[in-house]
Amino acid sequence: MAEGEITTFTALTEKFNLPPGNYKKPKLLYCSNGGHFLRILPDGTVDGTRDRSDQHIQLQLSAESVGEVYIKSTETGQYLAMDTDGLLYGSQTPNEECLFLERLEENHYNTYISKKHAEKNWFVGLKKNGSCKRGPRTHYGQKAILFLPLPVSSD
């Protein structure tokens, strides 16, 4: 190839006909603030725990589109959601409150912003004591909003 030439590739048009589903393994979302794992309980409560053996911390992240994810508890089947007051809760069915914008930060942690409230910059966050931080109380630069996706098994 000569200097200055541009190579273009044709778009992939073939379909792969894969069955629906998510092929990613469940993850644990470890919060930098206080060392808690994000947890969705059967009653819809969302909080953090340091107990790595808790079954409610296993989360399935599935992409809706580029950078947009649903976060679902593998144990309860509930989706992480943020209501109009910025409170986190578990929803039985996926809806617009369950979509989050996932972003990999420079420090290799992930942040999750509620897509519905993206213009307000409401992040998923945990306080040092493990309780949820309301969306309006979160902002960029806080440790409370930094999550590290970890494998479920420690090996």
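Just so you know, glycine gets a Cβ as well, placed from its N, Cα and C.
None of the listed substitutions appears in this model.
For ASN33 (mutagenesis position), the same-chain residues lying six or more positions away in sequence with a CB closer than 8 A to its CB are GLY125, LEU126, LYS127, LYS128, GLN142, LYS143, ALA144, LEU146. Quoted from Swiss-Prot, the note on mutagenesis experiment ASN33 to Ala is: No effect on integrin-binding.
Under the heading heparin binding site, Swiss-Prot lists ASN33. Under the DSSP three-state reduction, ASN33 (mutagenesis position) is assigned to coil, being neither helix nor strand.
The local packing around GLU102 (mutagenesis position), expressed as other Cβ atoms within 10 Å of its Cβ over all shown chains, amounts to 18. What Swiss-Prot notes for the published mutagenesis of GLU102 to Ala is this: No effect on integrin-binding. No effect on integrin- and heparin-binding, loss of FGFR1-binding, defective in inducing FGF1 signaling, cell proliferation and cell migration; when associated with A-109 and A-110.
Secondary structure from DSSP puts ASN110 (mutagenesis position) in a beta strand. Among the sequence features in Swiss-Prot, the mutagenesis site ASN110 to Ala is noted as follows: No effect on integrin-binding. No effect on integrin- and heparin-binding, loss of FGFR1-binding, defective in inducing FGF1 signaling, cell proliferation and cell migration; when associated with A-102 and A-109.
Mutagenesis annotation in Swiss-Prot: SER114 to Ala, described as Decrease in LRRC59-binding; the structure shown retains the original residue.
One mutagenesis experiment catalogued in Swiss-Prot, LYS128 to Glu, is accompanied by this note: Reduced integrin-binding; when associated with E-127. Defective in integrin-, heparin- and FGFR1-binding, and defective in inducing FGF1 signaling, cell proliferation and cell migration; when associated with E-127; E-133 and E-134. In the three-state DSSP classification, LYS128 (mutagenesis position) falls within coil.
The note that Swiss-Prot attaches to the published mutagenesis SER131 to Ala is: Decrease in LRRC59-binding. The Cβ of SER131 (mutagenesis position) has ASP47, GLY48 as same-chain neighbours under 8 Å, each 6 or more residues away in sequence.
The secondary structure of LYS133 (mutagenesis position), as reduced to three states from DSSP, is coil rather than helix or strand. Around LYS133 (mutagenesis position), the C-beta neighbours below 8 angstroms that are at least 6 residues distant in the chain are GLY125, LEU126, LYS127, ALA144, ILE145. Recorded in Swiss-Prot as a mutagenesis result, LYS133 to Arg carries the remark: No effect on LRRC59-binding.
Recorded in Swiss-Prot as a mutagenesis result, LYS133 to Ala carries the remark: Loss of LRRC59-binding.
The note that Swiss-Prot attaches to the published mutagenesis ARG134 to Glu is: Reduced integrin-binding; when associated with E-133. Defective in integrin-, heparin- and FGFR1-binding, and defective in inducing FGF1 signaling, cell proliferation and cell migration; when associated with E-127; E-128 and E-133. Sequence-distant neighbours of ARG134 (mutagenesis position) (same chain, six or more apart, CB under 8 Å from its CB) are ASP85, GLY86, LEU87, listed in sequence order.
For SER114 (mutagenesis position), the number of other Cβ atoms no farther than 10 Å from its own Cβ, over all displayed protein chains, is 25. The mutagenesis positions listed here are ASN110, LYS128; among them, ASN110 has the most other Cβ atoms within 10 Å of its own Cβ.
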